[in-house]
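Feature annotation from Swiss-Prot assigns active site, proton acceptor to Asp843. Swiss-Prot lists 724-732, Lys751, 797-799, 843-848 with the feature ATP binding site, giving sequence analysis as the kind of evidence. Look at Swiss-Prot and you will find 718-985 tagged as domain 'Protein kinase'. One mutagenesis experiment catalogued in Swiss-Prot, Asp861 to Tyr, is accompanied by this note: Loss of kinase activity. Quoting Swiss-Prot on the mutagenesis of Asp1000 to Ala: Abolishes APC/C-mediated degradation; when associated with A-992 and A-995. According to Swiss-Prot, the mutagenesis experiment Tyr1035 to Ala carries the annotation: No effect on interaction with WWOX. Abolishes interaction with WWOX; when associated with A-1301. Under its mutagenesis entries, Swiss-Prot includes Tyr1056 to Phe with the note: Abolishes interaction with WWP1; when associated with F-1301.
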Amino acid sequence: MKPATGLWVWVSLLVAAGTVQPSDSQSVCAGTENKLSSLSDLEQQYRALRKYYENCEVVMGNLEITSIEHNRDLSFLRSVREVTGYVLVALNQFRYLPLENLRIIRGTKLYEDRYALAIFLNYRKDGNFGLQELGLKNLTEILNGGVYVDQNKFLCYADTIHWQDIVRNPWPSNLTLVSTNGSSGCGRCHKSCTGRCWGPTENHCQTLTRTVCAEQCDGRCYGPYVSDCCHRECAGGCSGPKDTDCFACMNFNDSGACVTQCPQTFVYNPTTFQLEHNFNAKYTYGAFCVKKCPHNFVVDSSSCVRACPSSKMEVEENGIKMCKPCTDICPKACDGIGTGSLMSAQTVDSSNIDKFINCTKINGNLIFLVTGIHGDPYNAIEAIDPEKLNVFRTVREITGFLNIQSWPPNMTDFSVFSNLVTIGGRVLYSGLSLLILKQQGITSLQFQSLKEISAGNIYITDNSNLCYYHTINWTTLFSTINQRIVIRDNRKAENCTAEGMVCNHLCSSDGCWGPGPDQCLSCRRFSRGRICIESCNLYDGEFREFENGSICVECDPQCEKMEDGLLTCHGPGPDNCTKCSHFKDGPNCVEKCPDGLQGANSFIFKYADPDRECHPCHPNCTQGCNGPTSHDCIYYPWTGHSTLPQHARTPLIAAGVIGGLFILVIVGLTFAVYVRRKSIKKKRALRRFLETELVEPLTPSGTAPNQAQLRILKETELKRVKVLGSGAFGTVYKGIWVPEGETVKIPVAIKILNETTGPKANVEFMDEALIMASMDHPHLVRLLGVCLSPTIQLVTQLMPHGCLLEYVHEHKDNIGSQLLLNWCVQIAKGMMYLEERRLVHRDLAARNVLVKSPNHVKITDFGLARLLEGDEKEYNADGGKMPIKWMALECIHYRKFTHQSDVWSYGVTIWELMTFGGKPYDGIPTREIPDLLEKGERLPQPPICTIDVYMVMVKCWMIDADSRPKFKELAAEFSRMARDPQRYLVIQGDDRMKLPSPNDSKFFQNLLDEEDLEDMMDAEEYLVPQAFNIPPPIYTSRARIDSNRSEIGHSPPPAYTPMSGNQFVYRDGGFAAEQGVSVPYRAPTSTIPEAPVAQGATAEIFDDSCCNGTLRKPVAPHVQEDSSTQRYSADPTVFAPERSPRGELDEEGYMTPMRDKPKQEYLNPVEENPFVSRRKNGDLQALDNPEYHNASNGPPKAEDEYVNEPLYLNTFANTLGKAEYLKNNILSMPEKAKKAFDNPDYWNHSLPPRSTLQHPDYLQEYSTKYFYKQNGRIRPIVAENPEYLSEFSLKPGTVLPPPPYRHRNTVV
């Protein structure tokens, strides 16, 4: 053992250590490599260890635990599950090693190049402290390396461990366990551990996952049978046979699935026969597949690396740092003369020229003076070796200036700068960026790549032998018009021409830098690279080319060289070859046919035919083939497949097929005889029953009769206005229903069956009518009637604001957290109602939820819904189109639909709401959705959702249907969240957001454009009968409600008498301060049962009536005719009872319930009626919406606008401003009721009744209206949503605590 000596490594690693999060949310931390070195301060040593590994699950490196005292808390190590390097435990004094969740040690690095697990010298020599137990009870895999356990004085049970089961390569040299471990005081393993354990109890038994497996298993297992083998990609054991059941992965973990390799960056497209970019690609980061590398890593091919290799350079593409191969030499920036590390240098000389090796960019200047070229004896600098000047051949840019005042006499040009492209001129030498002075040996410049001199002037003078300079058009190199050229006292042009020092004939008139075709500024005809040529090698030459303008480009290497005057290629790439050199795959020439290339969903194998063209192998060939049929598949012995030749296996296959068919015939005949005998027996029994005149039902189901009524409408009562959309069987119109003999107009939606449909469509259409007529719930669209015209027509309520998907998309900037959570509750309650009636919706989505008002949504489109019989648990669908992206996996694969598959669709619907109309799996083809779901991928977490809301969605998307929550649980969960909306949804500006006015909806405006709203009446207003006028009570303080009144059946709300002089009257969904104004009260006649919710979430929701608008003007009372009371009855088997007189006052001064009224179970919300209710006698005013009007005729005042401010439960309206008035409003709390308010989630007292009001012109039950003071304003409470617990059910004398949460749009 050689202890490391670099103590500084600790400090540097402490600074560099960080934790990143891979895609599967596992915490990853960096390991250490200090071996036995430790800090001198043991306290600091412990703190460093804790800082490294607290909350760490995967250690990317080595886990080293050394020099820890006996009294230290090491419980933070329980989070470690995987170590990629080695585990070292040495020189410690603690008793127990708490690595209880460590499952795998990969051993990518080994201690002493040999051991993956090293445990030694863990005791104190002068004391009784030391390691006694290894808490490695879940360690089942060491992929590489051995185990060393030695010199642990107090260690027990280590010699009982079956290390050969843990170590993948258990060679004897890899296992070192000597007898110096342990003492005589060690106990025995528990009797259930069969002699192998990590500790004394039954929880410390060793789990064997390899040596107990069946011989057919090629890896780990979870039982002794053949069916208990783990997937071959599993490491450390598993809980099932799938690749998602592994405890750890042998190679890579891809979102919970163990795979051989991560999804590659490029996949083979069998349609285009090319490798294409894979949008689902992931990068390997350790043993994980991640969508994005950590910020301090770069992408090299398909892996995350700390730095690019020497042959690649780091570039950034689309925000991703990547390693790209260098075309020639990798970019390298170096300091120039007078900058950075060469700040004190005056010239390039032999002492600093090596600093320019492999430099491509010079940040600064290059200066060549006599003291650098010929040496400086004064400073002991030798003359420069001319060969070393070739280091400048890699330079492509000089940001400053180039100053050459001295040059080796044996060099006649500056060809070492042949790759110089740009002289930046950011720093100038007396205004010059290029200076060449008094170089007598220079004959040509040879700056053949120079394209730009960005700034500064040119000065070339006193070079007596320099030619070619006069042929160059220097202005083409300049970037500004202010640059100047000073060229003089060089060799005369005529002398140069006389000696033949002229440009090559292939150069253009732009000139040249020197002799030869490679020194031209541009070519007269064609160019190949930098060299000008006469013509391209189209038909001859060693390398064949094609012409791309004036540039000759070499053909692809896969093109075969053609003879006899034929072109080898017609353009770039392997798809433009005249003939392929090797093989042809589709239009492309390839070196070999695809053999195991990764495709979109599988690996691609192809074979070559005699014409050297590639063709796909048979689908059964999973490892390659030699021909097109399944007989040509290639099999390998190690795969477990038969290696017999095909002709030898054919007789066996034929015999097996014949034997199988014979057995099938025998089984079929036996089954037919059994069915026939059973049928005969059943007929005989039935005949005996009929002969005895049995009057009892033969098959009583126990199911209650369906007593819903179906209204038959005449075609003359319906008027179509405009088309709203089309469905599977017909078209939906906006229409008007004018009941026969009446003058009211009711806006409806009319669904008409297409005339071309057949009998089956008629049956399914009427089945839909049956389902809709049987459903009666506030959050389900109601069927009004059926018209049996030649084309069947279904008439339903018209939802004025369209579907919820378009509504949230249109108003996404105005929708807050309260409204979103209220919608979630309402949809869950509607689906809970369907589940109680054994109805599977099958097409739940935001597009199939309609908006009656901003606070009220309803589920529609029962076109796919199916009722389950009493003994059915699932529905098996036949053909037809299905909304794949909203469906559970079992629905896609097996077309099995249950209530739990509706829960999956509910999760997707909630995701649509939280993304304000986002498209699920946008951009992913539908056919790829099943594979995506099986791999564990789900919709991402919406930006506004907290982890609490997103986890509810994730639970809805569990593969196991029984693991998904019930709608009853979902309603309770979202009810709880809706009590504190801003805790669960984070929306910018939520506090300042106003609810969108229904009148602003584009869908709503389109509905109102084409129809006069005179005599318009809402459908529910028309159907629900009216009660007698009841003068409303006027009060300002809290009224008393007996909590005993909210039993299974509820009585109508009692009336209350005024309790102060200041009177408030509720009109049209708002309150107005008036004196002595009476408002009619409508008694309910139909009971809509509310499905129960989970314990602790049984409270109703009561919203502020002014949430969506301001106070209303007073409206004159109105009563409809008595005939309307006969229009609808909740129970068609019972006649409407006689109306009883008004209730009487009890002994405490409260109004007693009216007799013979149908009992109500809860209060209906007061909702906006978007249509106008106006009578011809003028007794009602036209209302656009009762919750969106001001109390005054003028424009709304600033103080009347709705603002999102918290409402406090213990603040009340003090209209009199007197102390005694406030005193009357304070309630006292009984002792037994105090505990119920410690946590508002557990308020479980009874609730007040709620009446069914479907028209906003009438008074909401006044027993539920209380007033609170909010910043000096008085606002009423209206039962808008039955999801919030109100304080009504408190007994008299109860004092409410301060509000624990802040709510928007709702008063708790």
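Cβ coordinates are placed from backbone N, Cα and C, and glycine is handled just like the others.
What you are looking at is a predicted structure, and each value in this text was computed from that prediction instead of being measured.
Here the features listed in Swiss-Prot are placed on the structure.
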| residue | record | DSSP class |
| --- | --- | --- |
| Leu724 | ATP binding site | strand |
| Gly730 | ATP binding site | strand |
| Lys751 | ATP binding site | strand |
| Met799 | ATP binding site | coil |
| Asp843 | active site, proton acceptor | coil |
| Asn848 | ATP binding site | helix |
| Asp861 | mutagenesis position | coil |
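The two recorded residues, Ala845 (ATP binding site) and Asp861 (mutagenesis position), show a Cα separation of 10 Å.
Cα to Cα, Gly730 (ATP binding site) and Asp843 (active site, proton acceptor) are separated by 17 Å.
Each residue contributes its Cα atom, and for Leu724 (ATP binding site) and Asp861 (mutagenesis position) these two points are 14 Å apart. The highest number of surrounding Cβ atoms within 10 Å, among the binding-site residues Leu724, Met799, Ala845, is found at Met799. The Cβ of Asp843 (active site, proton acceptor) has 20 other Cβ atoms within 10 Å, all protein chains considered. On the backbone, the CA of Asn848 (ATP binding site) and the CA of Asp861 (mutagenesis position) stand 6 Å apart.
Here the residue listed as 'active site, proton acceptor' is compared against the recorded positions Lys751, Met799, Asp861, and the shortest C-alpha distance is to Asp861. With a 10 A radius on its CB, Asn848 (ATP binding site) counts 23 other CB atoms from all the protein chains. Averaged over the domain 'Protein kinase' (718-985), the predicted model reaches a pLDDT of 86.
Counting other CB atoms no more than 10 Å from each candidate's CB, the recorded positions Gly730, Lys751, Asp861 peak at Lys751.
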